[in-house]
Amino acid sequence: MSTAKTLTLEMHLGDLMIGELSFDATADTFAVHYTKDWQQSGFPLSPTIPLDGTGTSNQISMFLVNLLPENKGLDYLIESLGVSKGNTFALIRAIGLDTAGAIAFVPKGALLPETQLRPIKAEEVIQRIEDPTMWPMEIWDGKPRLSVAGVQPKLNLFYNGKEFAFAEGTLSSTHIVKFEKYHHLVINEFITMRLAKVLGMNVANVDIVHFGRYKALCVERFDRRNIPGEQRVLRRHIVDSCQALGFSVSKKYERNFGTGRDVKDIREGVSFNRLFSLAAKCRNPVAAKQDMLQWALFNLLTGNADAHGKNYSFFMTPSGMEPTPWYDLVSVDMYEDFEQQLAMAIDDEFDPNSIYAYQLAAFMDGLGLPRNLLISNLTRIARRIPQAIAEVILMLPPLDEDEASFVAHYKTQLLARCERYLGFVDEVRDVEV
């Protein structure tokens, strides 16, 4: 029972209670206790919170903080609840029914809300796009509606192929609708995601939807599956790389204090070495490393310097982790005012324009992987991209003149990057490091 000193949330997977999350308000510490049945047959919240209950308060706190929205979404949540930013327990209690992954955090003895859908109208979305100060995208019906991590304006919604709605009860969000924060960002992410799909990568399904004249990106959640006719949505548990490593969201970049002269050499965040170390916890370590390598190379070729630790995730299963489909793929190279330093260094190089055969060879040597694996993957992907990007452009909805110019520039930059890497990739085999 929760008291003023000890507060408790039940952890539910569907109809099954798998354990409890408790918070000692006096000591300011968390604890997770799994049920005996779940310890026998289930999976942990994350690798750092094992089934034997030995996860530390700090590890549990880091896991929970990574579930929270960022920037304005978090600010609105804090304002609505009247709690401090550091009150992680209160924040999780507020959004715990529909966070990333499969686990719902439910107050003890609480009844689930009635199963229902609250449809959203295009006019309501347009109002929030055009006047976000008066009508924040994150606030609906007087309460925060954003419960997924990230900084981009977005809504997590139930979608049945016809209309979008907020879901309650046994239903939950099945899609994430992302709105433009930067020039042509929706088109950019659509192209990059579909390009990965055409190349045969395991990537989330995306489409462009319209609210009046405004475009938005509709992303199908791979941790959710709607069961038509049964009034329920199945969930699958996932963790991002920060959670899997026991890192806070502040360490999603390898240079966790930024790129300033006095702090750029502090590299305590998610790096490729740390990411690849997680393959040992996967059901198929070899396949996991192959997926990680392809993700790294695809991001180099598409100019996605912002591929950080929260942009690579894993399914949690009783037999180990498994990489999820890719997501949040954007060519940030298209925006001059974006940070163009890599989120994770290739060897010790953060400047993508300074990566050559030497850096790629040292990168593979440092990971303990054969250089030929990089050569074959990079060559195959780069050679297939010209045809693949042509196919993807045909998938776009009608574009205006400015959008068409953006797409043409995207293609030119993409093909130039492919030619650049193809020009020296064979040197990776024999270069001395």
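Cβ coordinates come from backbone N, Cα and C, glycine included.
Here Swiss-Prot flags ASP306 as active site, proton acceptor, drawing on similarity to another entry. Residues or ranges marked as ATP binding site by Swiss-Prot: VAL151, GLN152, PRO153, LYS154, LYS178, GLU220, ARG221, PHE222, HIS308, GLY309, LYS310, ASN311, TYR327, ASP328. ASP306 to Gln appears in Swiss-Prot as a mutagenesis experiment; the accompanying note says: No autophosphorylation.
Its Cβ taken as reference, HIS308 (ATP binding site) is surrounded by 21 other Cβ atoms within 10 Å in the chains shown.
Using a 10 Å radius centred on the Cβ of PRO153 (ATP binding site) and all shown protein chains, the other Cβ atoms total 22. DSSP assigns LYS178 (ATP binding site) to a strand segment in the three-state reduction. When secondary structure is read from DSSP and collapsed to three states, LYS310 (ATP binding site) falls in the helix class.
For LYS178 (ATP binding site) paired with ASP306 (mutagenesis position), the C-alpha to C-alpha distance reads 17 Å.
Look at TYR327 (ATP binding site): DSSP puts it in coil.
Comparing the Cα of ASP306 (mutagenesis position) with the Cα of every entry in PRO153, ARG221, TYR327, these being the binding-site residues, the smallest distance points to TYR327. The number of other CB atoms found within 10 A of the CB of LYS310 (ATP binding site), across every protein chain shown, is 23. Taking a C-beta cut-off of under 8 angstroms and a sequence separation of 6 or more, TYR327 (ATP binding site) has the following same-chain neighbours: MET193, VAL203, ALA204, VAL219, PHE222, ASN311, SER313. Taking Cβ-Cβ distances under 8 Å and a sequence separation of 6 or more, the neighbours of ARG221 (ATP binding site) in its chain are ASN156, SER173, THR174, HIS175, ILE176, ALA204.
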